[in-house]
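Participant: The structure follows.
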Amino acid sequence: MDIVPVVALCCCLVLLPSWAYGLGSMASIAVSYGEDGPVFCGLNSDGSHLVTCFGADASVVYGAPSRIPFVGVTAGDGFACGLLLDTNQPYCWGSNSYVKIGVPQPMVEGAMYSELSAGDNHLCALRTSVKGFHSVNGDTSVIDCWGYNMTATHTVTGAVSAISAGSVFNCGLFARNRTVFCWGDESVSGVIGLAPRNVRFQSIGAGGYHVCGVLENAQVFCWGRSLEMQQMSTPSSTDDGDVNIVPMDAMVSVVGGRFHACGIRSLDHQVACWGFTLQNSTLAPKGLRVYAIVAGDYFTCGVPAETSLKPMCWGHSGPLALPMAVSPGICVSDSCSHGYYEYANHGEVGSGSKTCKPANSRLCLPCSVGCPDDSYESSPCNATADRVCQFDCSKCASDECVSFCLSQKRTKNRKFMAFQLRIFVAEIAFAVILVFSVTAIACLYVRYKLRHCQCSKNELRLAKNTTYSFRKDNMKIQPDVEDLKIRRAQEFSYEELEQATGGFSEDSQVGKGSFSCVFKGILRDGTVVAVKRAIKASDVKKSSKEFHTELDLLSRLNHAHLLNLLGYCEDGSERLLVYEFMAHGSLYQHLHGKDPNLKKRLNWARRVTIAVQAARGIEYLHGYACPPVIHRDIKSSNILIDEDHNARVADFGLSILGPADSGTPLSELPAGTLGYLDPEYYRLHYLTTKSDVYSFGVVLLEILSGRKAIDMQFEEGNIVEWAVPLIKAGDISALLDPVLSPPSDLEALKKIAAVACKCVRMRAKDRPSMDKVTTALERALALLMGSPCIEQPILPTEVVLGSSRMHKKVSQRSSNHSCSENDLVDGDDQRIEYRAPSWITFPSVTSSQRRKSSASEADMDGRTTTDGRNVGSSIGDGLRSLEEEISPASPQENLYLQHNF
């Protein structure tokens, strides 16, 4: 696109009594164009004055400032500019080599501007020294320009009310006599020499090589060059396609494309276009009423006069549907002048101020003029609404009038039928009430007579026995009903927890975070607990939200590898949660604590076991909780270890409920811990369950290497940047924790490293889901253990979601392998934990059931199954031959585009 189009249906600035929005004029909407494709930009409709862009040119779409408010916007070839709300200076973005990103230079210090206009490769701004006045003094105006062959300061005699830009030229409109003047390159268009003298305009709109203006009588006048390459184009509205041959309709405003122009009719605010358009171009929608329009080189966009305020485009190569709501005009601080009314959003009078900032500003739109021949004016235009025309059914001359009158007649018939129906329903209701009343009176009379009748002793005895039998049966049912009640978290008093922790003394403190402290306590019944006490913060609302989030989730979730919540306390500003006490602290303390013996105690088998158990807990959150739960703070310090060295996932303060479809993204502000935070979530605010997968991948790298997620004592402080190249190079030995001796066979650890590498991929759709991660880790654990006869904490098929640990398999007890009876006795001494059922979860699913959906994996991998009689002797080799299968799972591409553009 070679032309800069912007038009709005409202008063641009405080001192603009009429419009001058041309191709490159400033308004609430603008379009850029060029080799990289078209882009539509507009001010948001929520009154924030923030700009949003949508289109093909990434430099304009992603370069748009997301937190800077603007008065209005304009655009050119590969760039867009806006007038800053705070400083009244222009700010540009995009990829144009002549108009740089930021505030254009050179810039006069302290200069303020009231109007912008952008051409193909230049930008001009109308300077003002006093806010609200265009001229430096009463007789002169200053216009600064930047860009290709246009960088200069122009001093014009006379006050200028508006400016508009074409491809290589600029035009302005004098405020006093409403005449037009132009400057720039004359060689291509001839616009400067052909500019009319002593012709008064309400507004002007420059196109590529022509200018159109609305005269004081609302007629349109155009001058300049028309397209002569007729073999490449087809006329849109006139016989010869000449842009200078204009329609006779009265117009509110006009805009210009490269070789075409469009205007808004005063009568009905519908769009009329004329001039040349390319082949296969879409026409303007018939009957479309708009608030504002803006033209590109070969297309035009408009803001429909609907409550949605979602723009639509027509022509060639432009975006046809735009999924964003924009402001229909620029806000002004003065009251609306004669011929304008105040815009009220959603049809509510006075609510138009919500689309403007500050609150005392408003958005003014021009009134429609007159009514069609078959209509009459039922109410005139006033300060709060446009004029209203009603069809005269006795003078119908259009299809719309005929259709309206027929619908009105049908409406009257329906109203009459509805009235008759109400009468009929009332009669039926009266009859029903009468019958019911008679029946009730009869029943009461019969009951009264029965109570006062004389019954025999046998009948009384029979009735008594029947009543006793019923009560007895009812007593039997009652205990079963009580058994169905679900246990909830217990509520403790603050005094009870204060006594249990010794007054929350430092001696009982076992951990401290940014928002809470954890104390060890002993309840009156001797139960050892961990009490999490929230640190009193200034943001009480946020602290209370995190407290109730964690309380709500933990009281409903039920899994062996999630931290068990025993109770809570909320007393004034005090908020406390009571958990099971984890005797061995956190995984972080073992891997990175000051005591080196803790690190040595975690041999490779225990480390991988902890990883498998934590993965199962996260898999439960993603796959079996309904709706799914996204933890958002998976890290080694939030994986706790109990007295049996089983892992528990803890700290649900940042957790949120995900959508029922786990692949659907959420738009959330980033929350979590640096080093573990998903890069895609951090940059794009694109949150899915794959964000937890990334954090868990970092934890796997910690388990393998013994290094912190971020450790600045190393040259490469980020563990992902350090570990991933080693894994891809196959140098696993350099990755492993030097504190532990590497196992004789590194194959299992190589598989775990490969899983971690896939988990920390930059794009979420390339990461595996947690069920696939868990399956791969279970296989790696089995391969690491080498044989089912070796004492192992948990085998891949021995854990059921919802129970802590299972007894060893019966087949293992009767195995022909050399397993001693003492080993079996020790293995049977396991702690079984029972939890209340969870009403937010699906039924528990075993790891073997999880893999039933991928039946015959051995056949797909080219492996053969051994005979059942040889299982005891060959299961170790069978487990070693298993290969992990992790395929990426990602949301659909259209969802990604929808949530980011």
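Keep in mind that glycine also has a Cβ here, set from the backbone N, Cα and C atoms.
Where a substitution is noted, the model still shows the residue that was there originally.
Taken from Swiss-Prot, the feature domain 'Protein kinase' covers 504-781. The ATP binding site feature in Swiss-Prot is assigned to VAL510, GLY511, LYS512, GLY513, SER514, PHE515, SER516, CYS517, VAL518, LYS532; the stated evidence is sequence analysis. Annotation of the mutagenesis experiment LYS532 to Met in Swiss-Prot: Normal autophosphorylation. The feature active site, proton acceptor is assigned by Swiss-Prot to ASP633.
Have a look at these and tell me how they're positioned relative to everything else.
Facilitator: Using a 10 Å Cβ-Cβ cutoff, VAL518 (ATP binding site) registers 21 neighbours.
Secondary structure at LYS532 (mutagenesis position), taken from DSSP and collapsed to helix, strand or coil, is strand.
In three-state terms derived from DSSP, ASP633 (active site, proton acceptor) belongs to neither a helical nor a strand segment and is classed as coil.
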Participant: Within 10 Å of LYS532 (mutagenesis position) by C-alpha distance: pick out those among the recorded positions LYS512, SER516, VAL518, ASP633, and say none if nothing qualifies.
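Facilitator: Checking each Cα against LYS532 (mutagenesis position), the hits are LYS512, SER516, VAL518.
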Participant: How big is the Cα-to-Cα gap, in Å, between LYS512 (ATP binding site) and ASP633 (active site, proton acceptor)?
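Facilitator: If we compare the Cα positions of LYS512 (ATP binding site) and ASP633 (active site, proton acceptor), the gap is 16 Å.
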Participant: Among the recorded positions LYS512, LYS532, whose Cβ has the fewest other Cβ atoms within 10 Å?
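Facilitator: Per-residue Cβ counts within 10 Å for the recorded positions LYS512, LYS532 bottom out at LYS512.
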Participant: Specify the count of other C-beta atoms within 10 Å of the C-beta of VAL510 (ATP binding site).
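Facilitator: Its Cβ shell of radius 10 Å holds 17 other Cβ atoms.
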Participant: From the binding-site residues VAL510, SER516, VAL518, pick the residue whose C-alpha lies nearest to the C-alpha of ASP633 (active site, proton acceptor).
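Facilitator: Minimum Cα distance from ASP633 (active site, proton acceptor) across VAL510, SER516, VAL518 lands on SER516.
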